[in-house]
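Q: Pasting the feature list from Swiss-Prot:
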type: MUTAGEN; residues: Y60 to F; note: Prevents phosphorylation by FAK2 and FYN. Prevents interaction with CSK
type: DOMAIN; residues: 226-285; note: domain 'LIM zinc-binding 1'
type: DOMAIN; residues: 286-343; note: domain 'LIM zinc-binding 2'
type: MUTAGEN; residues: C287 to A; note: Abolishes interaction with CBLC and enhancement of CBLC E3 ubiquitin-protein ligase activity
type: MUTAGEN; residues: C313 to A; note: No effect on interaction with CBLC
type: DOMAIN; residues: 344-403; note: domain 'LIM zinc-binding 3'
type: MUTAGEN; residues: C369 to S; note: Loss of AR coactivation; when associated with S-372
type: MUTAGEN; residues: C372 to S; note: Loss of AR coactivation; when associated with S-369
type: DOMAIN; residues: 404-461; note: domain 'LIM zinc-binding 4'
type: MUTAGEN; residues: H428 to S; note: Loss of AR coactivation; when associated with S-431
type: MUTAGEN; residues: C431 to S; note: Loss of AR coactivation; when associated with S-428
Amino acid sequence: MEDLDALLSDLETTTSHMPRSGAPKERPAEPLTPPPSYGHQPQTGSGESSGASGDKDHLYSTVCKPRSPKPAAPAAPPFSSSSGVLGTGLCELDRLLQELNATQFNITDEIMSQFPSSKVASGEQKEDQSEDKKRPSLPSSPSPGLPKASATSATLELDRLMASLSDFRVQNHLPASGPTQPPVVSSTNEGSPSPPEPTGKGSLDTMLGLLQSDLSRRGVPTQAKGLCGSCNKPIAGQVVTALGRAWHPEHFVCGGCSTALGGSSFFEKDGAPFCPECYFERFSPRCGFCNQPIRHKMVTALGTHWHPEHFCCVSCGEPFGDEGFHEREGRPYCRRDFLQLFAPRCQGCQGPILDNYISALSALWHPDCFVCRECFAPFSGGSFFEHEGRPLCENHFHARRGSLCATCGLPVTGRCVSALGRRFHPDHFTCTFCLRPLTKGSFQERAGKPYCQPCFLKLFG
């Protein structure tokens, strides 16, 4: 602050010698943008009195003079000749100095903490020497032809001055010999030691803590929701709950093809999830017809599994109805085709026997087909006669064998008379004219008819 007081006194002296005609017309002061706010931290040491006139391009560098004893100032003209210019400049300078006094400490300490102390000290010494060389060459008063900067320009120059102050600090009291000591920065609580710098682990924990607190403020849950069933690590954020466990969404995948199963259906086998394709391909039963996995409805028959549309007759390809199916050598058949292909045949019609049948003459017969093969009359009493492997009634059987009575046409079952190439009942072998029995065994034959001897002589003499 001592340098600033000297700066103010030099400015008053210089502005008092400015001619009134050379002073430019003052512009009205513009509202200043308030500087950024910083927390005030008092400092000790000589670094506060930095060389405010170190920048050769600074607006107020013209008032800086060497530190040699100042000669006696000449008699100043009456104050009334430059009272307008001086009053406006002093008011503007007072406002700038107030802003500088409020912000220079915190800005300097904050920026200087980013540079090593050795480099800062050496830079300060070099800058101090360069400033001492430059100060005598500067003019003692500003050029009368240059216009006076406005309040906004002064604020910008003040910001530039503050930026230069943040680059170096001049130490007024340095030891005569020995290494350069860094400036001592004091905090508000001077009795407490400065906190140690956080280690890498502490910084990481701090960052994680800040991240979790920020996520919590945004409504994102950060608490662990259990351990992942795949990687066994804590879960934070999105979670998939399935099979009685919690999973990371990227770890809940198919056990076969590793496809993510977060929003799709899946199947479980031995505690592991599988997508439908892998599950059916690996664990579904195979169809006995097409050998493909069965996904939905299934028919179990003949010791294997079938698609419903594939369990059909192997002969006609028709699906089985309510009547069921028949099996032959492990292959299913419908009733019609099975009976047509494998059912026993009727000896009479050669058709398949579906229901009742009669077994006779070493063959199977439909009940309606087992009749006399000559007259097709059913057998009364269940008895029949067989001739050359064919069933016959009694009359047709004796007719085939020639054992019918030539007179009455009935079968001859007992005693018989064989004559004229035919058989007769004994009572039915008589004379054709007188009808007497021909018991004596002698008869005459005429046109295939038997006659007794008297009738034959009488008729045919």
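Backbone N, Cα and C define each Cβ position, glycine as well.
Original residues fill every noted site, and no substitution is shown.
Burial and contacts for the listed features, if you can.
A: When other Cβ atoms within 10 Å of the Cβ of C287 (mutagenesis position) are tallied across all protein chains shown, the result is 20. Secondary structure at C287 (mutagenesis position), taken from DSSP and collapsed to helix, strand or coil, is strand.
If you draw a 10 Å sphere around the CB of C313 (mutagenesis position), it holds 19 other CB atoms from the protein chains shown. Under the DSSP three-state reduction, C313 (mutagenesis position) is assigned to coil, being neither helix nor strand.
Per-residue confidence over the domain 'LIM zinc-binding 3' (344-403) averages out at a pLDDT of 84.
Around C369 (mutagenesis position), taking its Cβ as the centre, 19 other Cβ atoms fall within 10 Å, counting all chains.
Following the DSSP three-state reduction, the secondary structure of C372 (mutagenesis position) is coil.
Using DSSP to sort the residues of the domain 'LIM zinc-binding 4' (404-461) gives these counts of helix, strand and coil: 11 helix, 17 strand, 30 coil.
Listed in sequence order, the residues of the same chain lying 6 or more apart from H428 (mutagenesis position) and placing their CB within less than 8 Å of its CB are C405, A406, T407, C408.
A 10 Å cutoff on Cβ-Cβ distances gives C431 (mutagenesis position) a total of 19 other Cβ atoms nearby, all chains included.
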Q: Which whole-number value in Å describes the distance between the Cα atoms of C431 (mutagenesis position) and C287 (mutagenesis position)?
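A: Cα to Cα, C431 (mutagenesis position) and C287 (mutagenesis position) are separated by 88 Å.
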Q: Let me check the 10 A CB neighbour count of C372 (mutagenesis position). How many other CB atoms are there?
A: 19
Q: Spatially, which candidate from the mutagenesis positions C287, C369, C372 is nearest to C313 (mutagenesis position), comparing Cα atoms?
A: C287
